[in-house]
Amino acid sequence: MKLQQNFTDNNSIKYTCILILIAFAFSVLCRLYWVAWASEFYEFFFNDQLMITTNDGYAFAEGARDMIAGFHQPNDLSYFGSSLSTLTYWLYSILPFSFESIILYMSAFFASLIVVPIILIAREYKLTTYGFIAALLGSIANSYYNRTMSGYYDTDMLVLVLPMLILLTFIRLTINKDIFTLLLSPVFIMIYLWWYPSSYSLNFAMIGLFGLYTLVFHRKEKIFYLTIALMIIALSMLAWQYKLALIVLLFAIFAFKEEKINFYMIWALIFISILILHLSGGLDPVLYQLKFYVFKASDVQNLKDAAFMYFNVNETIMEVNTIDPEVFMQRISSSVLVFILSFIGFILLCKDHKSMLLALPMLALGFMALRAGLRFTIYAVPVMALGFGYFLYAFFNFLEKKQIKLSLRNKNILLILIAFFSISPALMHIYYYKSSTVFTSYEASILNDLKNKAQREDYVVAWWDYGYPIRYYSDVKTLIDGGKHLGKDNFFSSFVLSKEQIPAANMARLSVEYTEKSFKENYPDVLKAMVKDYNKTSAKDFLESLNDKDFKFDTNKTRDVYIYMPYRMLRIMPVVAQFANTNPDNGEQEKSLFFSQANAIAQDKTTGSVMLDNGVEIINDFRALKVEGASIPLKAFVDIESITNGKFYYNEIDSKAQIYLLFLREYKSFVILDESLYNSSYIQMFLLNQYDQDLFEQITNDTRAKIYRLKR
């Protein structure tokens with residue numbers, strides 16, 4: 001095909017398809033860089049393929065694996081039948097690639113589809129070339145790349161593509177009044193809700209804004225009102241078969257009998273659609289939010305009356321913490337300058353093309369990251385990318401109005417240079433963003449070996465970070481995972497890992513048996529059920545009773561319980577312990593925990609003191625610590641020569657002190673911790689290899705992870 005010399009004015013279908021293919025290939029190739037880099041490390045491989053880089057991905061991988069097998073265990077929390085698991089199952093059924101290869105590369109290809117709606121939206125405004133530049137930028141912007149790179153096997157791979165397709169149908173409808181687009185809008189909403197159920201609020205906001213836009217700009221056009229009615233039906237909680245049948249039926253009636261449909265019928269249809277939405281429970285999420293904020297005080301009081309109080313998991317998750325404005329701008333547009341130009345361009349785009357206002361819900365959700373956490377930034381990426389593309393158009397248009405003459409050749413060269421420099425920060429980010437796999441091959445092998453020792457109904461007690469991978473590799477059940485980690489859920493695993501071995505063993509058995517019972521009894525609070533069944537007046541009294549080695553269980557043992565203790569958990573030990581350090585009766589912290597892991601960075605040859613990378617100094621021949629100028633005596637210095645053999649040297653220094661200093665020779669790392677954490681089951685059983693053989697049997701003994709079977 002011979003391209004026009006002034007390609008910025010070309011909006012032909014062939015030209016558009018070529019740009020889409022180029023942008024798609026560019027996006028995929030950028031995501032393959034990580035594969036090339038990671039392939040150099042054998043510890044990232046398992047079963048002859050690179051492993052994935054996201055914990056949540058193992059949930060969908062487990063679901064897909066179970067779908068391929070054709071079954072899963074009752075109450076095993078498998079994502080059997082979930083959207084991504086289903087799509088993976090379909091691909092595995094028709095493609096000649098291994099399961100591991102499919103889940104590794106899916107995000108690279110599906111996430112790159114974002115270029116399609118970006119370029120097509122720009123084409124609706126006769127700005128295809130500028131849309132191409134926007135697609136290049138948006139497809140690899142920092143936050144979007146981070147959550148859709150190769151190996152990032154998660155629903156994020158389509159979480160922007162689908163709402164952008166919805167936005168495309170909105171814009172196309174406002175410009176062309178295309179009746180086929182009338183059908184696409186509700187269909188894309190249905191697909192988006194199936195793919196990502198949490199998209200309900202965004203869908204609701206987009207439909208609401210489209211309704212407001214209709215009343216302001218298209219109040220006399222029937223096709224817009226019918227679109228609203230069909231989208232409301234798509235948003236309802238009816239089974240998808242009924243929704244699709246109803247949508248197609250109404251579409252067909254409008255397509256063939258439009259002249260006989262008046263506004264009274266349209267408004268009646270909208271009323272019926274809202275009624276269907278309400279009766280099917282579609283308004284419940286909205287009503288819940290209103291109830292929570294309007295009647296907040298009484299709701300909180302009722303919550304206190306109904307259950308115990310636990311540590312809030314949101315305080316431990318980086319993605320829900322507020323972020324620095326500069327980081328916010330870089331995550332959306334890869335650089336501060338491009339972000340500013342993109343924002344200006346978006347304002348100009350909305351000024352010149354009112355239909356772009358329909359993108360505000362996505363932009364607002366992305367900007368929520370300033371308060372709600374960095375995970376939301378991706379929603380603003382494609383909208384701001386379109387803003388940048390339009391800024392370039394406005395810039396060249398400004399030059400023409402000022403009669404600044406540029407030849408077509410110079411204009412094209414300048415446009416290419418601007419495009420290159422705008423995406424350069426994103427390319428640099430891709431080069432330096434070298435994410436590791438969730439587990440190493442050694443850790444995956446340890447869990448895979450457990451599959452041959454444990455039964456599918458057995459439980460592995462571990463921290464929630466490892467729940468999904470454990471279920472995937474070991475094919476067992478877990479108490480908590482990436483989707484089940486509220487304070488009341490985390491309490492039990494935290495207790496088992498951070499308390500001494502006797503209460504930990506008792507709680508491990510109780511938490512598993514009561515979790516299984518809760519599937520039938522539907523306990524709102526499992527700990528409260530324990531307290532009630534054992535006739536205790538408070539959670540504190542019940543938890544203290546677990547210190548008895550002869551504790552009598554009222555429940556029968558129904559399965560084996562394993563405890564997974566990886567080395568990688570050591571760095572987050574204070575977070576793990578925080579949940580069980582909270583008194584469920586009043587929500588207060590029982591004690592102030594002290595824990596830090598650090599490496600030596602320098603040694604004073606004169607005094608012999610050792611400076612650690614956390615700012616702490618080891619002084620007086622390893623007998624005290626210097627923290628912010630204050631000297632803190634040590635209770636003991638423990639030199640751990642071998643984690644697997646339990647070979648260590650215990651040097652008591654001050655029996656009245658509370659702080660221990662541990663040196664891990666195998667990792668060349670220091671651990672500073674208080675007495676309660678030193679006596680915890682995790683430190684004793686993993687680092688020191690000291691375990692009560694009446695309570696536990698060691699199944700796996702490795703420097704990377706240990707697994708114990710509960711004998712109780």
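Placement of Cβ uses the backbone N, Cα and C atoms for every residue, glycine included.
Heads up, this one's the original sequence, none of the swaps are in it.
Close to Asp154 (mutagenesis position) in the fold, though at least 6 residues off in sequence, lie Thr54, Asp56, Gly57, Phe60, Leu84, Ser107, Arg147, each with a CB less than 8 Å from its CB. Residues or ranges marked as Mn(2+) binding site by Swiss-Prot on the basis of experimental evidence: Asp56, Asp154, Glu319.
The mutagenesis experiment Asp56 to Ala is recorded by Swiss-Prot, whose note states: Strongly reduced catalytic activity. Abolished catalytic activity; when associated with A-319. Asp56 (mutagenesis position) has a Cβ environment of 20 other Cβ atoms inside 10 Å.
Listed in Swiss-Prot as a mutagenesis experiment, Asp154 to Ala is described as follows: Reduced catalytic activity. In the three-state DSSP reading, Asp154 (mutagenesis position) counts as coil.
Among the mutagenesis results in Swiss-Prot, Tyr196 to Ala or Phe has the note: Abolishes catalytic activity. The residue drawn here is the original one. The number of other CB atoms found within 10 A of the CB of Tyr196 (mutagenesis position), across every protein chain shown, is 19.
Record note (Swiss-Prot), mutagenesis Glu319 to Ala: Strongly reduced catalytic activity. Abolished catalytic activity; when associated with A-56. The unchanged residue is displayed.
Within 10 Å of the Cβ of Tyr468 (mutagenesis position) there are 25 other Cβ atoms, across all protein chains. According to Swiss-Prot, the mutagenesis experiment Tyr468 to Phe carries the annotation: Reduces catalytic activity.
Where Swiss-Prot documents Tyr468 to Ala as a mutagenesis experiment, the accompanying text is: Abolishes catalytic activity. Secondary structure at Tyr468 (mutagenesis position), as computed by DSSP, is helix.
In this structure, the C-alpha atom of Tyr196 (mutagenesis position) lies 19 angstrom from that of Tyr468 (mutagenesis position).
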